Amino acid sequence: MLSKVLLNIAFKVLLTTAKRAVDPDDDDELLPSPDLPGSDDPIAGDPDVDLNPVTEEMFSSWALFIMLLLLISALWSSYYLTQKRIRAVHETVLSIFYGMVIGLIIRMSPGHYIQDTVTFNSSYFFNVLLPPIILNSGYELNQVNFFNNMLSILIFAIPGTFISAVVIGIILYIWTFLGLESIDISFADAMSVGATLSATDPVTILSIFNAYKVDPKLYTIIFGESLLNDAISIVMFETCQKFHGQPATFSSVFEGAGLFLMTFSVSLLIGVLIGILVALLLKHTHIRRYPQIESCLILLIAYESYFFSNGCHMSGIVSLLFCGITLKHYAYYNMSRRSQITIKYIFQLLARLSENFIFIYLGLELFTEVELVYKPLLIIVAAISICVARWCAVFPLSQFVNWIYRVKTIRSMSGITGENISVPDEIPYNYQMMTFWAGLRGAVGVALALGIQGEYKFTLLATVLVVVVLTVIIFGGTTAGMLEVLNIKTGCISEEDTSDDEFDIEAPRAINLLNGSSIQTDLGPYSDNNSPDISIDQFAVSSNKNLPNNISTTGGNTFGGLNETENTSPNPARSSMDKRNLRDKLGTIFNSDSQWFQNFDEQVLKPVFLDNVSPSLQDSATQSPADFSSQNH
């Protein structure tokens with residue numbers, strides 16, 4: 001190698017000497033070899049010179065090595081935190097810090113190529129990192145709690161996101177209109193930033209909720225809101241960007257609302273139809289005999305919903321979210337047992353890696369993006385505006401939900417009891433405060449900010465980036481303390497996860513087939529791992545008794561019927577039990593609105609989309625209860 005370099009230099013010297021001999025007026029100087037670092041080499045920091053393929057491959061390898069090292073550090077930190085039972089700090093916060101430290105080192109180092117390679121790329125984010133998170137969220141969605149709290153979720157997600165975007169947009173527009181920092185943006189751009197900063201991403205908080213086993217109702221409301229909120233924020237942002245450079249008129253509001261509703265509805269329909277298509281393919285073919293091919297096809301077809309929707313100028317996130325929900329509701333029960341387990345863990349694995357990569361990217365972006373323009377006052381105003389907007393979106397809407405709940409319950413109970421009843425709030429104040437605290441922003445906002453147009457693009461991008469990092473660190477880092485301060489109910493779900501193979505979903509159904517029992521259970525697509533645990537002994541006893549009175553939750557509470565007359569003996573805890581029973585009764589009344597869809601689903605849709613006897617049930621019916629116990633270990 002050294003001899004080649006020396007020969008190359010000697011050849012160039014001879015060539016230059018001969019050239020000067022022919023043309024002595026030529027003042028060209030000897031140029032360094034491309035293989036050797038010179039003043040124009042990217043190693044020395046000149047960004048205008050292209051690398052040769054070998055050097056480019058070397059720098060790309062170093063960039064990937066750094067990213068993988070950060071990812072390994074984040075996952076190892078997660079293991080350490082889990083082992084030491086440190087639940088106040090989450091790995092996502094550490095991922096941001098790791099990214100910030102390495103980003104600062106890269107920024108201070110000579111050269112630019114590694115810095116350019118690890119810079120946040122919106123195309124990578126939307127096409128590679130975000131889809132696994134959305135798909136897993138829809139697939140792992142607790143459908144029972146989601147549909148039971150659908151009203152609260154929809155109110156927070158749709159009107160709440162709209163209120164948040166409008167409040168943030170108006171505050172930023174007024175601030176920039178004052179001209180204190182020489183920034184002048186249009187109202188459409190201000191609304192675009194408002195939509196960007198309205199995209200919540202409570203990954204950190206929900207992970208802490210899982211560790212503390214927070215009340216599933218609160219978890220579902222925050223989780224469901226964040227799912228729909230991201231999709232709605234993206235649709236709102238794209239709608240606002242269509243009015244960039246145009247004067248804001250009153251008719252623009254109705255035009256924007258129409259575009260939003262059309263985009264959301266068509267995207268939802270695309271996702272549901274593709275999910276149903278997968279269910280029908282699994283039902284009418286024998287692909288389940290080849291689990292590896294089956295798992296690959298399910299994953300790829302699900303991804304197709306995302307890219308097809310984006311290609312049609314719709315929302316890929318909405319399509320992928322509802323495709324995941326439909327896959328779990330219908331296609332799951334047509335899969336082979338191996339594919340059920342494989343798909344579950346593939347989705348979880350990809351989502352976990354993507355989440356950590358995203359937070360590492362956020363930390364790196366603070367220092368590796370050289371074009372960012374930081375305006376401290378604008379950042380402070382933006383941070384205050386998201387708090388004001390979150391307050392306007394949470395507390396008034398919570399009171400509205402409580403009012404609807406109260407009116408409906410009083411009307412429903414008026415025929416049962418003639419006396420006035422005190423209806424508990426559907427969303428108590430401490431739950432409202434926790435929902436407010438869970439409104440931290442995430443990488444979706446940063447990725448959307450990369451699409452902002454105009455002269456002040458990098459100023460607004462820097463503002464969004466700093467606000468996102470601050471909310472993750474401040475709100476995410478103080479969540480554990482807020483759970484104690486607000487006295488949020490924890491420990492609602494057993495620590496033991498006995499559903500790794502998901503045999504707990506189908507084992508009771510197999511017992512019914514073996515014993516010829518006609519007991520109807522809720523262990524179907526509307527149930528999940530958070531459903532009441534039913535043991536074999538309870539199953540045998542409940543055949544001669546009222547089943548709801550014999551099912552106990554992991555927390556020790558019992559579900560009683562409306563005509564419950566047992567246990568009339570004095571009990572110190574009787575009053576608290578009565579309150580819980582009353583709340584269960586009221587909840588049953590309030591959630592009865594979704595019963596029509598469940599009946600329609602059971603009687604019409606499932607016979608069309610599902611096998612009469614799913615393959616999983618066929619496999620489990622040939623085994624004894626002891627076999628299920630042995631396979632779970």
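Along the chain as shown, residues are numbered 1 onward.
From the backbone N, Cα and C atoms, a Cβ is placed for every residue, glycine too.
Per Swiss-Prot, the features are:
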| type | residues | note |
| --- | --- | --- |
| MUTAGEN | Asp201 to Asn | Impairs protein-trafficking to the vacuole |
| MUTAGEN | Glu225 to Gln | Impairs protein-trafficking to the vacuole |
| MUTAGEN | Asp230 to Asn | Impairs protein-trafficking to the vacuole |
| MUTAGEN | Glu355 to Gln | Impairs partially resistance to osmotic stress and hygromycin |
| MUTAGEN | Phe357 to Ala, Leu or Ile | Impairs resistance to osmotic stress and hygromycin, and blocks protein-trafficking to the vacuole |
| MUTAGEN | Phe357 to Val | Impairs partially resistance to osmotic stress and hygromycin |
| MUTAGEN | Tyr361 to Ala | Impairs resistance to osmotic stress and hygromycin, and blocks protein-trafficking to the vacuole |
| MUTAGEN | Glu365 to Ala | Impairs resistance to osmotic stress and hygromycin, and blocks protein-trafficking to the vacuole |
| MUTAGEN | Glu369 to Ala | Impairs partially resistance to osmotic stress and hygromycin |
| MUTAGEN | Pro376 to Asn | Impairs resistance to osmotic stress and hygromycin |
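Distribution of Swiss-Prot features across the structure.
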{"residue": "Asp201", "record": "mutagenesis position", "Cβ contacts under 8 Å, 6 or more apart": "Ser226, Asp230, Leu440, Arg441, Gly442, Ala443, Val444, Gly445"}
{"residue": "Glu225", "record": "mutagenesis position", "Cβ contacts under 8 Å, 6 or more apart": "Ile153, Phe156, Ala157, Gly160, Thr200, Thr435"}
{"residue": "Glu355", "record": "mutagenesis position", "Cβ contacts under 8 Å, 6 or more apart": "Thr92, Ile133, Val203"}
{"residue": "Phe357", "record": "mutagenesis position", "Cβ contacts under 8 Å, 6 or more apart": "Met67, Leu71, Leu129"}
{"residue": "Tyr361", "record": "mutagenesis position", "Cβ contacts under 8 Å, 6 or more apart": "Gly99, Phe120, Phe125, Leu129, Ala443"}
{"residue": "Glu365", "record": "mutagenesis position", "Cβ contacts under 8 Å, 6 or more apart": "Gly99, Gly103, Thr119, Phe120, Val446, Leu465"}
{"residue": "Glu369", "record": "mutagenesis position", "Cβ contacts under 8 Å, 6 or more apart": "Thr119, Phe120, Leu461, Ala462, Leu465"}
{"residue": "Pro376", "record": "mutagenesis position", "Cβ contacts under 8 Å, 6 or more apart": "none"}
Other CB atoms within 10 A, centred on Asp230 (mutagenesis position): 28
